[in-house]
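Notes follow once the structure below has been shown.
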Amino acid sequence: MKIRNSPSFHGGSGYSVFRARNLTFKKVVKKVMRDQSNNQFMIQMENMIRRIVREEIQRSLQPFLSSSCVSMERSRSETPSSRSRLKLCFINSPPSSIFTGSKIEAEDGSPLVIELVDATTNTLVSTGPFSSSRVELVPLNADFTEESWTVEGFNRNILTQREGKRPLLTGDLTVMLKNGVGVITGDIAFSDNSSWTRSRKFRLGAKLTGDGAVEARSEAFGCRDQRGESYKKHHPPCPSDEVWRLEKIAKDGVSATRLAERKILTVKDFRRLYTVNRNELHNIIGAGVSKKTWNTIVSHAMDCVLDETECYIYNANTPGVTLLFNSVYELIRVSFNGNDIQNLDQPILDQLKAEAYQNLNRITAVNDRTFVGHPQRSLQCPQDPGFVVTCSGSQHIDFQGSLDPSSSSMALCHKASSSTVHPDVLMSFDNSSTARFHIDKKFLPTFGNSFKVSELDQVHGKSQTVVTKGCIENNEEDENAFSYHHHDDMTSSWSPGTHQAVETMFLTVSETEEAGMFDVHFANVNLGSPRARWCKVKAAFKVRAAFKEVRRHTTARNPREGL
């Protein structure tokens with residue numbers, strides 16, 4: 001019997017795909033039976049394969065599942081105090097700010113170092129099985145601030161990459177300990193910035209691949225996109241660095257623009273203006289800048305490493321006085337006629353520096369490197385003054401002097417001496433009419449041993465010297481004044497370089513309360529020789545006139561001192 005175009009056959013039986021005109025009932029029955037057999041076979045095979053695969057997978061994972069269960073059970077019952085007595089720790093940490101794709105190193109550019117230490121004694125563990133273990137590096141959340149933690153707590157703070165991003169920490173993330181020390185020499189780097197975290201920072205973590213030591217955790221640090229590396233601040237800055245490399249000065253910002261308008265383009269320019277006129281520099285950056293910001297900028301600029309071979313000299317208006325500056329115009333030393341002046345009064349130094357800073361066009365560079373160690377070889381001074389007064393006989397004479405603003409004369413030069421010769425103090429006069437001197441009163445009692453006055457013969461290069469001795473007594477004009485009275489017989493002849501006695505000479509020393517010093521006056525000089533007499537009279541008039549002028553200016557500035 002053939003079935004042709006039967007409606008019942010073409011109904012919802014599911015066999016409409018067969019061509020009815022070629023099928024017979026017998027064929028249909030055979031087809032159905034064969035399909036049922038195939039379905040049953042496939043079902044049976046599927047169940048069998050599932051069972052086999054399940055058994056094999058369970059057999060393969062059984063060791064891992066059992067150790068994981070044991071570890072989980074241990075972590076539930078574990079407390080921070082019951083953990084291993086060994087721990088990992090970072091000896092150094094990355095800088096406070098790094099960039100994506102950049103190798104993670106310490107602040108000074110050295111590799112990061114991890115050590116295995118004893119948690120009790122905090123000493124290095126250089127022996128034992130754990131001293132040669134493998135360490136795994138992981139990225140941590142910066143909010144992980146607990147002082148002690150469990151394994152579960154540490155793993156919970158391990159960060160993973162954002163969706164669609166590469167692994168957060170890339171590179172060689174394993175380090176082998178050697179004698180308990182591991183050095184991270186591989187190029188490990190973060191592939192993403194830290195702006196998406198709550199704290200906007202990362203930490204670097206380290207843990208043993210097997211259990212046995214407490215994990216390590218670095219300090220927190222920010223990670224910015226690599227395109228911001230061109231705006232990176234330099235620590236320490238170089239003198240030639242652009243000024244925006246300093247902290248708190250943004251590139252193309254307001255402060256950088258203002259500084260550029262004043263030709264302050266580099267860190268060296270910044271340091272120079274700070275030395276010469278820091279108030280002006282502060283006003284350029286902005287009078288409204290906070291004190292904290294200002295201190296941060298200055299502190300960073302002061303970290304600049306200067307070139308010690310770059311020096312400048314300034315020849316002062318006072319003949320013979322030369323100032324030596326470093327590359328940012330900071331005063332190094334003061335020299336007179338090639339000799340360094342030590343322990344010069346601060347007001348005098350301030351006056352000399354102010355003069356130099358007002359005449360920056362007269363500051364010249366020194367190209368000779370030997371000048372730094374031996375400035376006296378390069379400092380050229382004018383001829384010696386025509387009149388010299390020298391006081392000797394004391395080991396600790398602190399005879400100091402300063403300059404009158406209206407004068408170009410040098411007031412004092414400290415004369416170097418050997419260990420066997422008492423130091424001399426040289427008071428120099430030129431043709432100017434004013435000069436002033438003072439001596440520390442604590443050394444005054446030792447000053448009475450001798451007093452020497454010399455006049456230099458500019459034509460023959462010879463000097464006449466007279467020496468006196470005397471005592472101390474009160475002066476009726478001033479209760480704080482003293483007088484040296486010298487009484488000696490003068491020899492009949494004089495020759496250059498010899499000592500000659502003086503008949504009578506008065507040296508008046510007046511105390512000044514402001515500095516606790518003594519002003520020196522010469523008066524009532526009576527010498528046996530006309531040449532020596534003229535020498536003394538000239539000294540008396542010059543010095544007394546100078547001190548009267550100084551006292552008048554001092555009283556005008558401080559009216560109370562004149563009362």
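Glycine residues also receive a Cβ, built from the backbone N, Cα and C atoms like all the rest.
Nope, none of those substitutions made it into this model, it's the original residues.
Quoted from Swiss-Prot for the published mutagenesis Phe25 to Lys: Impaired calmodulin-binding. Phe25 (mutagenesis position) falls within a helix when secondary structure is assigned with DSSP.
One mutagenesis experiment named in Swiss-Prot is Val28 to Lys, and its note says Impaired calmodulin-binding and reduced resistance to Pseudomonas syringae associated with loss of salicylic acid (SA) accumulation.
On its own chain, Val29 (mutagenesis position) has no residue at least 6 apart in sequence with a Cβ closer than 8 Å to its own Cβ. Annotation of the mutagenesis experiment Val29 to Arg in Swiss-Prot: Impaired calmodulin-binding and reduced resistance to Pseudomonas syringae associated with loss of salicylic acid (SA) accumulation.
Counting every protein chain shown, the Cβ of Val32 (mutagenesis position) has 12 other Cβ atoms within 10 Å. According to Swiss-Prot, the mutagenesis experiment Val32 to Lys carries this note: Impaired calmodulin-binding.
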Conformational class of Val32 (mutagenesis position) under the three-state DSSP mapping: helix
Between Phe25 (mutagenesis position) and Val32 (mutagenesis position), the C-alpha gap once rounded to whole angstrom: 11
